[in-house]
Every structure is written in structure tokens, then in C-alpha cells.
Amino acid sequence: MALEIHMSDPMCLIENFNEQLKVNQEALEILSAITQPVVVVAIVGLYRTGKSYLMNKLAGKNKGFSVASTVQSHTKGIWIWCVPHPNWPNHTLVLLDTEGLGDVEKADNKNDIQIFALALLLSSTFVYNTVNKIDQGAIDLLHNVTELTDLLKARNSPDLDRVEDPADSASFFPDLVWTLRDFCLGLEIDGQLVTPDEYLENSLRPKQGSDQRVQNFNLPRLCIQKFFPKKKCFIFDLPAHQKKLAQLETLPDDELEPEFVQQVTEFCSYIFSHSMTKTLPGGIMVNGSRLKNLVLTYVNAISSGDLPCIENAVLALAQRENSAAVQKAIAHYDQQMGQKVQLPMETLQELLDLHRTSEREAIEVFMKNSFKDVDQSFQKELETLLDAKQNDICKRNLEASSDYCSALLKDIFGPLEEAVKQGIYSKPGGHNLFIQKTEELKAKYYREPRKGIQAEEVLQKYLKSKESVSHAILQTDQALTETEKKKKEAQVKAEAEKAEAQRLAAIQRQNEQMMQERERLHQEQVRQMEIAKQNWLAEQQKMQEQQMQEQAAQLSTTFQAQNRSLLSELQHAQRTVNNDDPCVLL
């Protein structure tokens, strides 16, 4: 079962010391332990605008993230709070509170943009917190960070000036939730009441025209529209009387403005129900461990002066996870074989059957824990390792069988060898007695269980090594005529040749069996690779269809908003005309 992490308080995830970013290892360890999918909500905005208050509410607490009550910025770097998702079982809600932008104590805004960019890259829902109204400054700031040619790269391409496919680019970005604090304006456009979402869409609507002034006005709006096809806007009244704002986090709800309390409730409800699980290109679901790796990749890139590249981050993540998936698969194989196999195995087929079962389970473990292994390089690596494992277990089985059989022969034939040394068979009729005893001991050897596949091989080698002993006894046997001795020698030779032929035939059968097993393994690997490829292609198709549906929905929403705006303009124009009509008296 996926592990659920409970953090009683937030902690720093990315430290910002002297405008240098550094990852907090303790926070990374917490992320590593989260095996559940994560919903990542990050908030960014100017300092002293109440970001931390909203994040505390999302955590279901009044206190946690530092809420400032002075003109200095409190939160430094990026802080994290992992809590159980209130709506989705087996999901973890990861809240990221960021250092306030625009701190006058900073030398320039480079550090601000780095923190802004990290929040964008890590989140599945990005909360942009501004004050009073949507103005050009807020739009320009959001545009400056989201513009790929300035800071973010979707692909690892040297051509940073090429135009990105809007659907492709948008898939890398989170959903946008724009929060307007201390909103005191009327939600009205051209005399018509509008919703916060309509107010946002109107603020981002480009103007008609082609002169430079219009282009400068439209560029950031088009960029935001492209990168954030899914947008939501919330407005918040002033929470309480000015004198009480310094104690905002300690004020009970009944001392806050009712409208503000209701607005915060609606905001939290929307985040809980609409914020999606963090996913990467290709539909890769992010858990705590993957989020940790993304943090490391992005911070290292920014700290080294490189552009954070989403494709590189995904590839680096795939490298780490697929390499770990290979190790998990091999560990599972070793565990299963260790439990099932007792060397020596009686037959090669029995051993190969156990290998085949453990191999299939190992591949399933790999497929479950790997992702984006597009060229199957890691699966091929696993197959190479499994092939080596098969060769090794077969070799060890041979050695175990040989060792066991050698020890068994020593135990069974030891008394006979001692009798030969004492000259018991060096007498008339001794050779027949020796052969008779040898056959009895061979029968005893054959009756012993669990000798393994080297039983005949080891026996024949042993008997061959004792041919000189048999020949010496035969030569000293005075009871046999010369003709009988030659006949005996021919008989012994024929039996030895027959045994050698049987030994070679057994080796040939084993080799053929191993070749057939390797061919079967190859065909199974090809089949598994084809399944993995088809699954990946199906996932890509699913993602493309989902993107097209989202684009269509966005276009429909935009079209409807434009129609409403046009209708409002027409109605306003009609009222103006009616008001200007002259009154004619007859």
C-alpha cells in the first residue's frame, strides 16, 4: 500500500541564502518516502500579500507557513507542507509556499524569477497572488517567467527561437489560479456585471491592431493564453479591519469579514476538487520520489546557470527510475530463485521452468516500475542480465551436481577401492568378483536421489579413471584363459564406448535444450518489448486526444466570452443611440 506522510509543520525545501539556492536534504527524504501520487499546489506573488495565509487554509490549519505582519519578507526560498489530500484517498497534497517577490532588500529580480520558475515547473496548480486588480505589471511579470525563449525550455534543442506548438508547450505547465487580494473594485465591464473568470479573460484579451504599441500590449497576453489554457480567478475582499490584519492568523472566522471567509472557502474547495495530480509529458504520474528528483534536477540546472529543461528533467528522471526498476527486477528474480531452487536440480527442464517463471515475474516488476523507456534500452539491459543469470544458475547447477555426485561416488565406491588396495581381488576369479561388485555399487549409485544432471557424466568419468585398475585385476586373474581375457577386455571396452556415447548424447540434449530456451527467451523478450511499445503509443495517443479536447473546450470558452463581450458592446451602442435620438414634437 502507498505510504502516506503526515507533516505536522512545513519545512524549507529550497533554501535561499544570499540569493543562492540550495536543496534541504531533510525535505528530500520526506518526499522520497511518499509513494502516493502528489497534487502539487504552489503560490507565488509579491511579498506581504497574504500568500502564506491561503496556503495554511489549504493545509486545514490557521498556522504553519509564516504569515508576516511587518513590511519585511518572511518566507525565504520555497517551503513545503505535505498533507493527506482531503478529497482524494491515496493522494498527497503538496503545498509550496514561496518567498515574496519584489523584496527591496534584493539586488535585482534574477533570484525572484528563479523562484517563480521553480514554482511553475514543480506544480500542477499554480496560484498567482496579486493585490487589488489585474494590472500591466502583474501581467508582464507572469509573461517574463513563462516565456520559453527567456527562461524555460520544453525541449533539449539549441534552437531556442523556434516557435513552440501551443498545445505541446501548455502540456508542460500547471493550471493557473489567479487570486486577487483586497479587491475593492466593482466587477463590471461596459456596465455589465461579470464573473471573476470573465474579468480575467477580459484582462488577457488582446487588442486589434498591428502597430508596435498594440504588439507590446498583446504579446504577454497571448503568451499567458498559450501557456495556461486552463485558468481560474478568485477575488478576496479585505479580510478584516486594517488594525486587525497584523493578527490575521490568530483571528477566528467570526472576527473576519463574512464575504472573505466565504471566498476563502470557495477557493479551497476549488483547489481540492479541480487541482490535478502532477504529471509529466507522456502521462507520467508523479509521486514523492519523482518530485524529489525533479527538484534536484531543476535546482542544479539553475544553480549552474543553465536553462531548466523539462525534457532533460524527464529524461534524467527516466534514467534514475528505469535503472532502479532494473535493479528491483533483478532483486525479485534473485529472491524467487533463492526460494524455489535447491541445487542440484534433478533435470535441466525443471531448472529452466523455474527460471522462466521468475524471469516473467521480473519483467513484470520492471514494467510496473519503469517509464519512458522508449528505445527499450533498459529492458534490453534487463534481458541481458537475466540471460547472464540463467547461464550462471545453469553453471552452478552443473557444479553442484558434479560436486554432489563426486562425493557420493567416493562414499559408495570407497570400500571397493580399499579392497582393491588390500589385494582382495588379486586372485583367480577375482576379476568377475570385481565386475560384479562394481555393478552392485553402480545400481546403488543410480538409486540415490537428487544427483542432478551430471549424474551419468560424473559416473562415467569415474569408471574411466578406474579402467586401469580393472585391467590390472584382469591380467592377474589366473583362472581366465588368454582368449577369455581378450573377450573380457573387448566387453569392457564396448561398455565404456557405449557409456561415452550416452554421455555425449546427454550433453547434446542439454545443449539443444539450452538453445531452445534461449530462442524462447528471445521471442518472449521481443513480445514484451512490442507490448511496451504499443502501450506507450496508446498513452501518447490518449494524451494527444485529451489535449485536443482541452483546446476545443478552451476555444469554446473564449469564443463564448468574446460573444458576450461583443453583445455587451452592441447593447451599449444601442443604448447610446437611443439616448441621442432627437425628440420631435408634432
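Note that Cβ sites are derived from N, Cα and C of the backbone, with glycine treated the same way.
Noted in Swiss-Prot for the protein shown:
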type	residues	note
DOMAIN	35-276	domain 'GB1/RHD3-type G'
BINDING	G45, L46, Y47, R48, T49, G50, K51, S52, V67, A68, S69, R181, D182, L245	GTP binding site
MUTAGEN	S73 to A	Does not affect GTPase activity
MUTAGEN	T75 to S	Abolished GTPase activity, without affecting ability to inhibit HIV-1 infectivity
MUTAGEN	D182 to N	Decreased nucleotide-binding, without affecting ability to inhibit HIV-1 infectivity
MUTAGEN	R356 to A	No effect
MUTAGEN	C583 to A	Loss of isoprenylation and of localization at the Golgi apparatus. Impaired ability to restrict HIV-1
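Distribution of Swiss-Prot features across the structure.
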| residue | record | contacts (Cβ under 8 Å, 6+ apart) |
| --- | --- | --- |
| G45 | GTP binding site | K51, G100, L101, Y128, N129, T130, T179 |
| T49 | GTP binding site | G100, N129, T130, V131, R181 |
| D182 | mutagenesis position | V131, N132, F236, D237, L238 |
| R356 | mutagenesis position | E517, R520 |
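Summed and averaged per residue, pLDDT over the domain 'GB1/RHD3-type G' (35-276) gives 81. Residue density at K51 (GTP binding site): 28 other Cβ atoms are found within 10 A of its Cβ, drawing on all protein chains shown. Y47 (GTP binding site) has a Cβ environment of 20 other Cβ atoms inside 10 Å.
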